[in-house]
Amino acid sequence: MSNGYEDHMAEDCRGDIGRTNLIVNYLPQNMTQDELRSLFSSIGEVESAKLIRDKVAGHSLGYGFVNYVTAKDAERAINTLNGLRLQSKTIKVSYARPSSEVIKDANLYISGLPRTMTQKDVEDMFSRFGRIINSRVLVDQTTGLSRGVAFIRFDKRSEAEEAITSFNGHKPPGSSEPITVKFAANPNQNKNVALLSQLYHSPARRFGGPVHHQAQRFRFSPMGVDHMSGLSGVNVPGNASSGWCIFIYNLGQDADEGILWQMFGPFGAVTNVKVIRDFNTNKCKGFGFVTMTNYEEAAMAIASLNGYRLGDKILQVSFKTNKSHK
């Protein structure tokens, strides 16, 4: 998870200016920065609006900052828009506050939660330790059910530390297994990112050439390679029983399964790769799929490869949604 919150939570937030700077939490994942600005401009003149995105993957982290010209408009925005329902989210609007060391690195990763626990249940469980800035429960993209994994960002690192001390190894109600509570890892510090940077961002590394790896770095099943070329449409769930399905868009016409294997293999166990081809030409139609067995490995692959330049193409990499791509 990116530390964008700490980096941006207090731009120009000193003295009276602090009463004009707002933090907006629980934004819909697909909301753009322009839409954020437009929404808050309905209250008064907005000096700046910033949607916070993951520094590696580029996707929205679900919160942003709006700085008004006047404190009066900022107050009106809180009174008017706090609690507003947007799509499936209820946004939270409040004053931002100055950044300091005590609020950095306060983001937790929780796994092993009962699948019946909702986002509200998780917040209720952890709220005793302090103010929760935002939270997210990961869900199966097909069923909408919890995957038993959540992220919680506290107001202060000390609050997060207390939560770890109290709940790591704890069995919550309805669970027969203890949960894991730890600080969320920053993808920028992950060794896989460094590996891929060395592997693909070197001047000599471009699409089409062989890549030499140690064999043990790949846990790939050749039986999983799907050479079907006649699909006009596919509908692969983001998480099927076989693993997590990743969608790769903007591949070149000459892309094949081998390049997907080479790109995703360093991140973990790949069980299936598929390039979607034109029925007549057998050329890649511009997209493909990779299935990985482990969520964290799949998420790291996405965080590292989304926006990666392959030849003259900039790839878009994300978890597969339910929508069919034709």
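Cβ coordinates are placed from backbone N, Cα and C, and glycine is handled just like the others.
Taken from Swiss-Prot, the feature domain 'RRM 1' applies to 20-98, supported by sequence analysis.
Here Swiss-Prot flags 106-186 as domain 'RRM 2', drawing on sequence analysis.
There are 14 other CB atoms within 10 A of the CB of SER158 (mutagenesis position), with all protein chains counted. Quoted from Swiss-Prot for the published mutagenesis SER158 to Ala: Decreases phosphorylation by PRKCD.
Swiss-Prot lists SER221 to Ala among its mutagenesis entries, and the accompanying note reads: Decreases phosphorylation by PRKCD. Nearly abolishes phosphorylation by PRKCD and translocation from the nucleus into the cytoplasm; when associated with A-318.
What Swiss-Prot records for 244-322 is domain 'RRM 3', and it gives sequence analysis as the kind of evidence. In the predicted model, the domain 'RRM 3' (244-322) shows an average pLDDT of 85.
According to Swiss-Prot, the mutagenesis experiment SER318 to Ala carries the following note: Decreases phosphorylation by PRKCD. Nearly abolishes phosphorylation by PRKCD and translocation from the nucleus into the cytoplasm; when associated with A-221. Taking the Cβ of SER318 (mutagenesis position) as reference, residues of its chain lying under 8 Å away and at least six apart in sequence are, in sequence order, HIS59, ILE246, PHE247, ILE302, ASN306.
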Message: Tell me the coarse DSSP state (helix, strand, coil) of SER158 (mutagenesis position).
response: helix
- line: Residue counts for the domain 'RRM 3' (244-322) under DSSP, helix then strand then coil, are 22 helix, 32 strand, 25 coil
